[in-house]
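Going by Swiss-Prot, these are the annotated features:
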| type | residues | note |
| --- | --- | --- |
| BINDING | K60, Q65, G85, T86, G87, K88, T89, A90, D342, R367, S368, G369, R370, Y371 | ATP binding site |
| DOMAIN | 69-239 | domain 'Helicase ATP-binding' |
| MUTAGEN | K88 to A | ATPase activity is not increased by the presence of CASC3. Does not prevent EJC formation. Prevents the EJC disassembly |
| MUTAGEN | C99 to Q | No effect on interaction with CWC22 |
| DOMAIN | 250-411 | domain 'Helicase C-terminal' |
| MUTAGEN | D270 to K | Loss of CWC22-binding and loss of incorporation into EJCs; when associated with K-273 |
| MUTAGEN | D273 to K | Loss of CWC22-binding and loss of incorporation into EJCs; when associated with K-270 |
| MUTAGEN | T334 to V | Reduced incorporation into EJCs |
| MUTAGEN | D401 to K | Loss of incorporation into EJCs; when associated with R-402 |
| MUTAGEN | E402 to R | Loss of incorporation into EJCs; when associated with K-401 |
Amino acid sequence: MATTATMATSGSARKRLLKEEDMTKVEFETSEEVDVTPTFDTMGLREDLLRGIYAYGFEKPSAIQQRAIKQIIKGRDVIAQSQSGTGKTATFSISVLQCLDIQVRETQALILAPTRELAVQIQKGLLALGDYMNVQCHACIGGTNVGEDIRKLDYGQHVVAGTPGRVFDMIRRRSLRTRAIKMLVLDEADEMLNKGFKEQIYDVYRYLPPATQVVLISATLPHEILEMTNKFMTDPIRILVKRDELTLEGIKQFFVAVEREEWKFDTLCDLYDTLTITQAVIFCNTKRKVDWLTEKMREANFTVSSMHGDMPQKERESIMKEFRSGASRVLISTDVWARGLDVPQVSLIINYDLPNNRELYIHRIGRSGRYGRKGVAINFVKNDDIRILRDIEQYYSTQIDEMPMNVADLI
């Protein structure tokens, strides 16, 4: 077991400056034994997996992939912290696929994610990367037919990705057998280990074989989460990014001062006219606000789509499909969208409401400049929000300036 003291020591950690196009000036504070593997070819991956990786469009591993994949494949417990858009999902997906015995038709890896959408995205990514391996992978998520889950699991799945509640339900019903599980992956661990999911994760963990390897991946890892990892990780390797480097480079952040809540809507309409947007996401803090704003925008003849956690699964899926394809250009959403959902064309994020906690800020704005693409984030700030904005600035050691008149030129 690693102790908290070991976690905190910088003696066993060194800082590395990476000089890569899209990862300039990101300082890793990383365990000594982590080395860099610059190409997929030199990672010792199976041939059919390499084919899948190149067919998927990957050419060169990202900074996190160069460090984490080999460690995970070696069987080490790993805490990997990487910003949104750096390829962290592919990091554990490639590692999981490498470790499977395809001949054995039993669940060998379990991936937990905080939202249904993210679980489905992970499943699709695994199937695409494992295209030449004949891998079976099922997304086990709430809001879908339990009978279908049971049928799929009975058929035999090498990997199960899912939300903690439904996964635990399937384990309890003995539909998801855990005896062959070798690896547990917690994606977006900061969100997962927040109060809501902590108990469910422990419930699932108790059913896993004692030697199960644990991999924890997230954009932010607050101190209290590192403390919790002590409970179920053994001597984990750390691959961490310093917190104050976490705001993505290439994303310009601005604020617009709106004295009162009522003024936000007009501000949004004014912006909408100014910006010939490729694709944008507008974040609100509540489902009710998402519905209200969507209706109001449509009344004003703006075309928008919207999504939040109360919508039926099918509806959310078709909205995401529409948005990904570019058929809808502006999406109004709650934080359900902020977690790891991958739409490369998004170049503008508007925080209609500042997020309720500062950890969420990076998940939201990390959307808009994926894989080193440029992006713009605009925060609507009421008089009594100034304090929250300053807190976010301080927390991420970043600067958020007042929005200039020529903001359209920056997108």
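Quick reminder: no glycine exception, Cβ is built from N, Cα and C everywhere.
For all the noted positions, this structure keeps the original residue and models no substitution.
For the domain 'Helicase C-terminal' (250-411), the predicted model reports an average pLDDT of 83. Note on C99 (mutagenesis position): other Cβ atoms within 10 Å of its Cβ, all shown chains, come to 17.
If you measure from the Cα atom of D401 (mutagenesis position) to that of G87 (ATP binding site), you get 29 Å. Listed mutagenesis positions near G87 (ATP binding site): none (candidates C99, D270, T334, E402; Cα-Cα distance within 10 Å). Most Cβ neighbours within 10 Å, among the recorded positions K60, K88: K88 holds that distinction in the structure as shown. The two recorded residues E402 (mutagenesis position) and K88 (mutagenesis position) have their Cα atoms spaced 32 Å from each other.
Taking all protein chains in view, 9 other C-beta atoms sit within 10 angstroms of the C-beta of D401 (mutagenesis position).
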